[in-house]
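Undergrad: Just lifted these from Swiss-Prot, have a look:
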- His614, His618, His624: Zn(2+) binding site (BINDING)
- 519-721: domain 'Peptidase M12A' (DOMAIN)
- 840-954: domain 'CUB 2' (DOMAIN)
- 1114-1154: domain 'EGF-like 2' (DOMAIN)
- Ser669 to Thr: In tlr1-I678; Absent and/or mislocalized neuromuscular junctions with misrouted motor axons (MUTAGEN)
Amino acid sequence: MRRRRGTPLGVSWTNCVLLLATGLLVVLISVHAKNPRPHRGLPAPAPAPVPASVDQVATENAHRREPTVDGSVLQRLSGSDRAVDEDEDVDEDEDEGLKHQHLEHRQQFDAYLGTIRRLRRPYRSKYTIEQLMRLHVTPKVSGDIDMDPCKAGGFMGDIALPEGDSGPVVAHTPIDDEEQERQEVEQLLADSPSPVHDPPSVSGAANSGPTKFNATFQLDLEKLKQEVYHEGLQVEEEGLTDIIRKKTKLPSSGPVNLKAGQSQSQSQSANEPVKPGSESPSDYAQASSYKNEVLPPSEQRIHTDKPARLTLAEIGPKFSNKTQSLHRNVDTRKIQSDNKDIEDDSGNNFVAERRPSQIVPTSLPEQRSTPAHVYSNAGGNGMQLDDEVDFLHSRGVVRRRHRRGPKQRRSNQHLEHEVKLQRLREELSRPVIEAHHHQSHHQKQAQHRQHHQSHHRKKHRRQQQHHRRRGQSTTQYVNHSPPGFNQSQQAQQQSVPEMDLLKAETSKDEEPLRHRVARAVTAKKERIWDYGVIPYEIDGNFSGIHKALFKLAMRHWENSTCIKFVERDPEIHPNYIVFTVRSCGCCSFVGKRGNGPQAISIGRNCDKFGIVVHELGHVVGFWHEHTRPDREKHVVIEHNNIMKGQDYNFNMLSPDEVDSLGMAYDYDSIMHYARNTFSKGTYLDTILPIEMKGRKRPEIGQRLRLSQGDIAQANLLYKCPKCGRTFQESSGIFASPSHYTAGALSNETEHCEWRITATYGERVELKLENMNIFKSNNCETDYLEIRDGYFEKSPLIGRFCGKVDKEVIRTESSRMLLTYVNTHRIEGFRGFKAEFDVVCGGELSVDDAVGRLESPNYPLDYLPNKECVWKITVPESYQVALKFQSFEVENHDSCVYDYVEVRDGPGQDAPLIGVFCGYKPPPNMKSSGNSMYVKFVSDTSVQKAGFSAVFMKEVDECETQNHGCEHECINTLGGYECSCRIGFELHSDKKHCEDACGGVIEYPNGTITSPSFPEMYPLLKECIWEIVAPPKHRISLNFTHFDLEGTAHQQSDCGYDSVTVYSKLGENRLKRIGTFCGSSIPPTATSESNALRLEFHSDKSIQRSGFAAVFFTDIDECAVNNGGCQHECRNTIGSYICMCHNGYSMHENGHDCKEGECKYEISAPFGTIFSPNYPDSYPPNADCVWHFITTPGHRIKLIFNEFDVESHQECTYDNVAVYDGESESSSVLGRFCGDKIPFPISSTSNQMYMVLKTDKNKQKNGFTASHSTACGGYLRATSQVQQFYSHARFGNQDYDDGMDCEWTIAAPDNSYVQLIFLTFDIESSENCTFDYVQVFSDIDDVYGQYGPMYGQYCGNVLPQDINSMTHSLLVRFKTDGSVPMKGFSASYVAVPNSGEYDHSDEDVENSYSSEMVTPFPGSLKSIYIEDTQEETDEYSDFSGNQLVFNGQYRGRYSLPKRYYSGKA
């Protein structure tokens, strides 16, 4: 046999290498075999670790190495492969042997590499457990707080403080009793705020003991309250839904939860709003792809008594399992608004048409000629319960209504008046001492006496004021006289200048009841916007209809003042406002802050015309009217009726904070509070105008339009010229003040300003006629200056003087500014007359900025018979990009009436891109060249709100320039975005990529840290970690550092940045353990399975140092044979405990259960229950169960009448627990003990489960309770057909009078609800106005309003079957006080969306999106489609999802009707 040269003893070099590799592999495998755990762990921490600095830890980490394969071994192994291939002298037998050995070792090597890859974990931690346990991190905070009005220090605008520390998050029940609510709130909140100008006192906060606030919270609260006092924070109640609910005695969305038997003031910081074991229906979540599926509630909960973090040495075999839970309260009673007696805004809105008008000059800017003052009332009206109310409707009809209060209030009206009058005398007689304003007690008395000196003078003054108020017209005077007509008398008759009214009111002939005082506007001149120009931006999250609403409110301010709201240009507008949504609801800063963008938040319940106008008033520089220093002469504050903790909203401002503009107190101001703002109840007054004998108390708190005082005040604040006005019409005629009165010579200088505003895409054409102005050198002294824009720095078109006639001037933009100065009026120079027209169409171009295009008259309805053609061009080598932001054009299948036509080129013969109409915004589009043709056409009838669009130059930046993206570049319309590959995520610079946070961790112990820890975490970050332990194990998470955004006075639900911990119960089932924020260390969290999920979220402002946590696993003894427990086994750290079902008691052996004799099944709709032996003591070791069940679609209400159960801070000994469902596995509504009667409790479904458990010591008398039923609730539609009924005794008796019930029926995503009425017998009436059933498309998730209505039904004919357009429906049943009938029954089922028809809003011809929810003046549109055969045919393919009941085809309901009434 031939042998290779140089190979001794017959052993080849290849075999040697393979033998060495095999030995190395054996050694590595033996090392791994020493660890019996299936997952590689980290070394245990050393006891009593010494804190280490971040730099020390970083140095240690620099020397850490990940396990790798020796490079020389790889080289030798790969080299052996080549050695075999290169040897040409090996014989065939040896070749076969070597190849076999090589293949065998190659397989072993591949297996080894596979082992290395499997052991390489997808998540890389920065720290070991030892390092993390001894790491000390200093908390950090970023400096971007000013943009968010809810978070900004020194905030100046509308926002409210919290009512105090909310206490531990434990059992809670709805508050239905007003007295109990009052007592609870008084115990929860601080005793009283500091005086306005006193320094904060926090000495008692830190040493207050367990019944006082947390010291840190008290410091924060006092600091913020001082900002309120010194900075003048102002509050709007409309956006604070929790306060509205409390006023109407509804449960709060963020309830204050109390342990039974515990003092309410024993509180927990809001930094820990949700504790482990605090369960609610929202605690059960889905994995991201199944987040809307139904999750069955789990009975297992986690609770800890240790609020601070655990050290490793403290983790012992025992761990508390006591459970306290949150409760999501459901009540079908609606929230009553402050203005419930004012007509609903959906019926009082109408479009202000543009029409040519000839305008008479006035000394103050006048109101527009269109009736633009009839708008929705979104604020409180402040009317007295028995006041008469006049309503102006869209046709100009005045209808009078009487507000009616409770009978008791009517009967005691005289007594109440005497009480309030006496209280008023005490208020006026009490001395008031303020910084910068001291007034003696005798001066107060003297002023009080002056108020009652002369009865005939008061009567005369009241008559004058009455006539002046009636003379304030809500519409502008329109003159149709010929040009030669002398109009001086007419101008005098039209209106009296506001300043003249003020002078007359404060003349020497009257007592000083309303002297010249400080008006509620800012005294800080730096907060006044330069040139009266307020730039704005609108968040892209708002719908087109909301953007139109904001523009309409801004136009309302422009129409009456010289203030201009303009789209922000980054090059010239460093300071600007941003319309956005913040958690504070309706809030804004007062005036200009001067540090860049400032937010104006239009949140839930704030998207009403009057409220937006009000918030813009704060932007302009207005404070609330009732905060004036002289307010005690005009209103009385009822402090006893103010919600506890909201008194600071009624503090007076000092004269240093407001300017003296000589304006009288304005009860009619849109900036005035309503009478019951922040009251404890809807019918309690917090602020009342002073009532003078024989004079009706004025109304306050209107949110309809700017008052005459608001207009005059704004014009004074911004030094608006006394003559001139703002035009928003499509055409008009105006003239200088002396044009028609040349004979009335005067040496007074005329200074006027006219502002003509059109929409984007329109231009202004002005024709000067009969101009006769003194001709000075370069027109320096007397002139008419015309600018192409909105302020004095806009491009100058020309300055004119002398004589000019028939001069035509055109703008390139959509605005024109005219400034007129006449100093030679005495010499008979008449000035000028002008006529303007607004024309649409023309050539538009854009270079670097973004261009805008709107339909004529937007946001109001476009005009009839319009044809506008725009040619849009951009520089060469670019394309034109067009994006519609809102779109509402008369609909037609072929778009033959009104339409928008877009072509790919400069002319009408260019290739057609599309013709669009209807309500769905067209898709984004771009041209192939550098030009685009856009044409808008309207016919003679049916005008809609029109469209708003932006255009820009477009190029593929990813191809043509150095985009700077580290991984991938994605081209977008008008720009580009960077993207990262899988496993990475985008850095905050939006270009570079970094390792993605989160991941799956399969280790028995380890660490988790927030991104960039210990540095500040990034903005807008979403991280998810999943820790997976071996089967039959549990995972515990212990936080070692915690510093997230969130303080007690900013939030209570971790709405900004948060960490949420879930127990993963299955592949797609999650149960929330807790949600945490702030700086308090969360308690240890333990999973209920072998998987635990951690989610981290950060918002777009304010960063902190983040968090760090250690996790470890523990075996679950309950996983094997249920731990030997007969009923329930609950795992604890290092051990387990056995528990019995309700109605059973534990056997002496600690594992078995024996049956009890205290079980009750209750199905009666009404009744009373008692504890065993009541009124004697209940027995020891009792385990009693009451199971309530009622008619489907109704809920159980439980009211305790007497209650006396052994007391304990955590109700450990004896307790009564109430569950929201059929067993104790349902969510907990409350756990009670002690002798305080619990609050009334309501279930969310038709079942309730109550348990009484007692121990062997100390028995009490027990309880008695009444149970009843309530209609309405939340129904979950599934694939199984379910039913619900109109009233609890359906089939046995008629429904009750005065019912108002709501059912929300929700189906899973990608499904719709099919609602079928099985029986129907409702009192019949015309238009169904007495008793009726309404069906809506659910309630808007953001703003809490009804969606589009499918129909309103009555009579005894079955309504058509209804299929929801979305995945939910809302059914409302309302009855009056007479003629009850049998009621109705209905079935509902969830039907998956078929491929034939998509129920999304995008595919519906008449879009029922959220944009149609909020009506406002000028865009109120009918959301109902006529049930024509043509429309029915269009949806005829619905037959794929038909249902059959009782052998009858029920069909499908696809088109909504407004009313349906019929009889068999």
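Placed from the backbone N, Cα and C atoms, the Cβ positions cover glycine too.
So, quick note: what you're seeing has the original residues, none of the substitutions.
What you see is a predicted model, and the numbers here were worked out from it, not measured in a lab.
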Undergrad: Using DSSP, how many residues of the domain 'EGF-like 2' (1114-1154) fall into helix, strand and coil, respectively?
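TA: Within the domain 'EGF-like 2' (1114-1154) the tally stands at 7 helix, 17 strand, 17 coil.
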Undergrad: Test of understanding: give the count of other CB atoms lying within 10 angstroms of the CB of His624 (Zn(2+) binding site).
TA: 25
Undergrad: For the domain 'CUB 2' (840-954), what are the DSSP-based totals of helix, strand and coil residues?
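TA: Secondary-structure breakdown of the domain 'CUB 2' (840-954): 0 helix, 56 strand, 59 coil.
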Undergrad: Per DSSP, to which secondary structure element type does His614 (Zn(2+) binding site) belong, with helix, strand and coil as the options?
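TA: The residue in question, His614 (Zn(2+) binding site), is helix (DSSP, three-state).
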Undergrad: His614, His618: which of these binding-site residues has the highest Cβ count within 10 Å of its own Cβ?
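TA: Counting every other Cβ within 10 Å of each candidate, the maximum falls on His614.
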Undergrad: Ten-angstrom check, please: count other Cβ atoms within 10 Å of the Cβ of Ser669 (mutagenesis position), all chains counted.
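TA: I count 26 other Cβ atoms within 10 Å of it.
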Undergrad: If you measure His618 (Zn(2+) binding site) to Ser669 (mutagenesis position) at Cα, how many Å is it?
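TA: His618 (Zn(2+) binding site) and Ser669 (mutagenesis position) have their Cα atoms 13 Å apart.
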Undergrad: C-alpha of His614 (Zn(2+) binding site) to C-alpha of Ser669 (mutagenesis position): distance in Å?
TA: 9
Undergrad: Averaged across the domain 'EGF-like 2' (1114-1154), what pLDDT does the model get? Just tell me the whole number, please.
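TA: That region's mean pLDDT is 82.
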